[in-house]
Every structure is written in structure tokens, then in C-alpha cells.
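These features come from Swiss-Prot:
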| type | residues | note |
| --- | --- | --- |
| DOMAIN | 171-197 | domain 'KH' |
| MUTAGEN | Tyr103 to Ser | Impairs homodimerization |
| MUTAGEN | Glu110 to Ala | Impairs homodimerization |
| MUTAGEN | Phe118 to Ser | Disrupts homodimerization, impairs influence on alternative splicing |
| MUTAGEN | Val229 to Phe | Disrupts binding to poly(A). Decreased binding to the BCL2L1 mRNA. Loss of function in BCL2L1 splicing. Changed nuclear localization |
| MUTAGEN | Tyr241 to Glu | Fails to influence alternative splicing of CD44, NRXN2 and NRXN3 |
| MUTAGEN | Glu381 to Lys | Disrupts interaction with APC |
| MUTAGEN | Tyr383 to Lys | Impairs interaction with APC |
| MUTAGEN | Glu384 to Lys | Disrupts interaction with APC |
| MUTAGEN | Tyr435 to Phe | No effect on the nuclear localization |
| MUTAGEN | Tyr440 to Phe | Completely blocks nuclear localization |
| MUTAGEN | Tyr443 to Phe | No effect on the nuclear localization |
Amino acid sequence: MQRRDDPAARMSRSSGRSGSMDPSGAHPSVRQTPSRQPPLPHRSRGGGGGSRGGARASPATQPPPLLPPSATGPDATVGGPAPTPLLPPSATASVKMEPENKYLPELMAEKDSLDPSFTHAMQLLTAEIEKIQKGDSKKDDEENYLDLFSHKNMKLKERVLIPVKQYPKFNFVGKILGPQGNTIKRLQEETGAKISVLGKGSMRDKAKEEELRKGGDPKYAHLNMDLHVFIEVFGPPCEAYALMAHAMEEVKKFLVPDMMDDICQEQFLELSYLNGVPEPSRGRGVPVRGRGAAPPPPPVPRGRGVGPPRGALVRGTPVRGAITRGATVTRGVPPPPTVRGAPAPRARTAGIQRIPLPPPPAPETYEEYGYDDTYAEQSYEGYEGYYSQSQGDSEYYDYGHGEVQDSYEAYGQDDWNGTRPSLKAPPARPVKGAYREHPYGRY
């Protein structure tokens, strides 16, 4: 009853009616508002009209900001909280940067409040702070591309694990470093990479290593890692990856737990040389048989029918191509001239009496082929003994007596001169005098 007599409500009701019947059409959306939004169930008619009328009656009210489509739904109310307006991208970027800006001071404060005894936590916080200050976190999120045609150098780093857990008794560090560090120096020169041994157990003095590990110096932070080989390569992309592959392949050879391989043997020789111990003879500097060195003289063969060794030249024996095959040579006597038309003497005849020869002299080291070694087995005295026995049967000798001419043809094929395909016995012709005493009297 008091609300009906309330003058404020009466004035708002009258102003609402006058506004709805205004022909100028200043508020054309008044009748459409109830159709879009249903009235609240617990709000009184008078109060609601007064609020709506008061909102329409204020001419200085500004229009609401643009709202997204999700804000104008059936759940949106007139008297509810104002929705958040749309923001430009720059504003959203500033909102995202706020957590990063707060993250760095929080890390700094946490590092200051942390006790220095927490070594690992201090190292992690320091690394994270440096990463944010340098902006590496943004670089990690971005995609990296390699420009193979640019000559810009890049840096590659790899850590190769040393299998000390599988082979705890093998000294990998000593094998990689070598005597006085010469092995790893040569390895760096061959591969073109920077190679170093890092990690737990890389230092010889264990007490000093433990002290440096507890010191917290970032320079010795690698002592908290496992034992490994650190390889660094700097160069253009293609060359850098090729050098890294070559360096890893060479380092792999040093990670084989074998004390008898070539690497360890060379290190032992180098260590003995550095210590002043003479190098053991391994075929160097000792006279051995090879190119340019004469072989040791073999023992002199003894016995009948044993020829000189290969490559030896017996003094007085014929050289290849010097005399006609079948002729005999006496020591120190040149071969006699041959008579034209005379048949070649036969070297081997059935029933030749062989006289044992004295042992040959000591052979000389001379590189020559011993094709004519068999001619030294018989001498001229054998022929004299043979024909001296047969002189009692016949007083003279005829070339055609008891012989066949074909035998000369068969033997002539082995002539050394090679001028005639065959040697035929000439026909018997008279010689000065009826006959000779001996067919080989010219000897």
C-alpha cells in the first residue's frame, strides 16, 4: 500500500508511459525488451518498472561496449555483471609476458633464500636464470633451420659415454689420453675436433676431484656427470657434421677394452722410448732376407749326383747360350771350334762309364738360372775310357757303320743354334788318308 502512494514510484511510472507514447520514436526498443528477456520471477512489478524507466530516462547513459557472441545468450541478464570486452593482440601479448616477468624475480629470490649446501638446486636455478636472461627458452620453442648454402659456421657438441660400468677394471682414460697426452693430441689433429675426457673419474687425483665437485664451481660441474668423451666441432653445417661423424668413429676405436690391439702396442713402444728403454727388435735394423739383401749361404751339398743350388754358378760350367748342347767342358779350357758338316756329338750314350766327380767348390751368391747343371756330371775322360775299350774290335771307324741316319734327324731338333730345322748326316766322302784312328781325335 505504501508503494502505490510513493511519489517516486508514481513519477517513474508516469515518465515511463510518456516515453512509450512519444511519437518521436526515441526509444523504439522498449516494447521488444520484454519479448527477448523474460521478467524475473521474484521482482515486483513496480520496482521493475521503476528500474527500467529510470534506465531509459537517463539521457547521458553511454552505450555498452561491443560484446562477443557468447555474451549475448539466454543466460545474459540486464542487471548482471558486465562482460569483458574484446582486447587487441598486443594487449594479450602483454598479459602473457607478465608470468615470465614474474618468473625471473621469483627464481632470483628463491636462489638468494636457498642454502648454499644444496649444490644441485643452486646449479639448476643458476642455469634456468641464465637461460631466461639470454632468451634461450624462446629459441628452443622456435623451429631451427639449416642453411646449407651459407658459409656461417655452427657449433656441434656431443657427449660419448665411456663403458666403465660394463668394464670397471679397464683404464679407458689412460688409453684415450696416451703417454703424456700424446694420443689424444694426435687424435684431435687427425679429426679436426676438440676432444676431452670429462665426468666422474676423469681426474687422477681423486681427493682433488671430490673437493672440486663439492666446491660448486660451474667450471667443474661436469664432475657430477658420468664419465664421457666430450667432442666439439666448429664449422659450416656439412663440414661440421662430417667432422663429428669422423671423430665419433675414431673415438669408438678407443672404447674397445683390449690391451693387445694396435693402439695399446704403439703406446707401449712410445712409453718405453720416453723412459729410455731400448726398443725390442721386431725385424727393424737386423739383417733379414728381403729385397736388396743377399740370402745367407746355404750349406755345401755333398754326394754323387747332387747339383749346385739354384742361383749358384760353379766355376768352369757353361752359361746359358754359350756352347752347343751336348758338348763337354773341362775346367779352364775353352770349348773347341766345331767343324762344318760334322755331326753334333751325342751327350748321352748307352753304356757310358761314369767316373765319380769330386765335390763341387763352395757356391757363390749369383743370381742366375741353373738350367745347365746336368752337364757338370760327365767329363772328357769318360769318352776316352769308352773308346779305348772298343778299339780292339775294329781298327777303323766309319760313320755309316752300325748307325742309322734317322737318329741324327731326331737329335737335331734340340740344336741350340736354331738355324736349321734338322741336322742330317752328310754322305761319306773321302778324307786325306784312308781312315782316322778315332772319330773324336780332334779332342
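Every residue gets a Cβ built from N, Cα and C, even glycine.
Although substitutions are noted, the structure shown does not include any of them.
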Pairwise CA distance, Tyr440 (mutagenesis position) versus Glu110 (mutagenesis position), rounded so that it is a whole Å: 127
Between Glu110 (mutagenesis position) and Tyr241 (mutagenesis position), the C-alpha gap once rounded to whole angstrom: 40
Alpha-carbon distance [Tyr241 (mutagenesis position); Tyr103 (mutagenesis position)] in Å: 37
Under 8 Å by Cβ from Tyr241 (mutagenesis position), counting only residues of that chain that are 6 or more apart: Leu156
Cβ packing number for Phe118 (mutagenesis position), 10 Å threshold: 12
Helix, strand or coil at Val229 (mutagenesis position) [DSSP, three-state]: strand
PLDDT averaged over the residues of the domain 'KH' (171-197): 92
